Amino acid sequence: MISFGNVSALQAAMPQARNEILNEGKLSIGGKEYTINAATQEFTRANPTSGAVARFFEATGKLFREGSTQSVAKAITKAVFDNEQGQAQRLQTSSSVEHGQMLFKDANLKTPSDVLNAFAKLDSKMVKSHAAELSQLAERAMTEVMLETDSGKNLKALIGDDAVKSLAVRVVKDYGGGVAAAQKNPEVRINQMQAVFDMEVMHLKAAQRHIEGLASTDLNQGVYAEGLPEDAFNKAGVTNNVERAAAWIINASNSKGNDAENITSLLKEYATNGKDLLNMDNLKELHARLVPNVERDYRGPNISGGTLPSSIGGEGMLKQHIEGFLKENPVADKDLGKHLFAGVIGYHGFTDGNGRMGRMLYAIAELRNDSFNPLAMNAENSLHGIK
């Protein structure tokens, strides 16, 4: 067994002796054995002397020599676990409960809500010395709580497990309030974030009803068939369908610096390369080439009166739409472009360039059918349904 005469000797041996102590699972200080409780990252006195009288004299002698058994155990715990290596181990745990049990030294924490409630007991010294880790733990626990709410479960049913987890992390970071909120009243923040999730569900379901409803609609008549006059977008009077499509995409975009050469090149390539347009990875690849250097990687849920969902929720719905709904409910080749246009813009699954991407896919589908019919604004609005 690894042995030290006193706590000071242990402290002097750190951090070199740390791994050996962890592998051993125990150590001796002043002739007394202490074992590791892995669940709480702490040491406890092992095999105390039997008999009440003997334990009394042991404790009394220990107290006079170097403090109580409990204080020695705390000092060992601090030396071995209150460092970067101990923090790294805590951050690698699989849940906020495991993390919280280790950081707060409390095996009675059984749920993420228990972890959040434990923040109320923190003193200012602990908050200051472990600020970054406490912030991560608070966000982690709030995220796990959110996923178990009815709002979280409803959102998961729409966009899937991975997407709802990603969105929960972002929402908690934006609205959770961190350590201060966890200390004060985490339930208030949880309720507020549930309202954000509920708005997201409402927007996604509204988009889903509209977009999937197009599958039972004749898109070759009425407003859906309205075309844009040639002179409204084709100022140069080009006659090649690829060039006409490029002119239409550029004319409709509000973004500055559209690369006409790049758009034309992509149209030529995808018109003949046969890549599956009902594959999300293929769409992401095309989007990255069409809209390079996107400045942001996330658009949050709309809570200020608009109807757009978050980019994460929108992407999740778009993936399910093209890889699930449209494959299970196939549409005519001549209508595929309109359905892709509606899905990309209606769900708004990219952080930027949704309009360009929707028009690009519409144009590619048209070109694969050896035609190009430019959509009028009324047709576009009726297809994507965004108010």
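Cβ coordinates are placed from backbone N, Cα and C, and glycine is handled just like the others.
Swiss-Prot lists Ile76, Thr77, Leu122, Asp123, Ser124, Gly353, Asn354, Gly355, Arg359 with the feature ATP binding site. Secondary structure at Leu122 (ATP binding site), as computed by DSSP, is coil.
Annotation comment: Swiss-Prot describes 278-387 as domain 'Fido'.
As a published mutagenesis entry, Arg299 to Ala appears in Swiss-Prot alongside the note: Abolishes adenylyltransferase activity. DSSP assigns Arg299 (mutagenesis position) to coil in the three-state reduction, placing it in neither a helix nor a strand.
While the structure shown retains the original residue, Swiss-Prot records the mutagenesis experiment Leu308 to Ala with this note: Slight reduction in adenylyltransferase activity. Taken residue by residue with DSSP, Leu308 (mutagenesis position) is part of neither helix nor strand, so it is coil.
Here the residue is the original one, while Swiss-Prot reports the published mutagenesis His348 to Ala with the comment Abolishes adenylyltransferase activity and its ability to induce cell rounding in host cells. Cβ neighbours of His348 (mutagenesis position) (same chain, under 8 Å, six or more residues apart in sequence): Arg299, Leu308, Pro309, Ser311, Gly314, Asn354, Ile386.
For the recorded site, Asp352 (mutagenesis position), the DSSP three-state label reads coil. If you take the C-beta of Asp352 (mutagenesis position) and look for same-chain residues 6 or more apart in sequence within under 8 angstroms, you find Ser255, Val291, Val294, Glu295, Arg296. Under mutagenesis, Swiss-Prot gives Asp352 to Ala with this note: Abolishes adenylyltransferase activity.
In this view, Arg359 (ATP binding site) is surrounded by 27 other Cβ atoms within 10 Å of its Cβ, with every protein chain counted. According to DSSP, the domain 'Fido' (278-387) comprises 67 helix, 1 strand, 42 coil. For Arg299 (mutagenesis position), the count of additional Cβ atoms within 10 Å of its Cβ stands at 20 [all protein chains shown]. Ile76 (ATP binding site) falls within a helix when secondary structure is assigned with DSSP.
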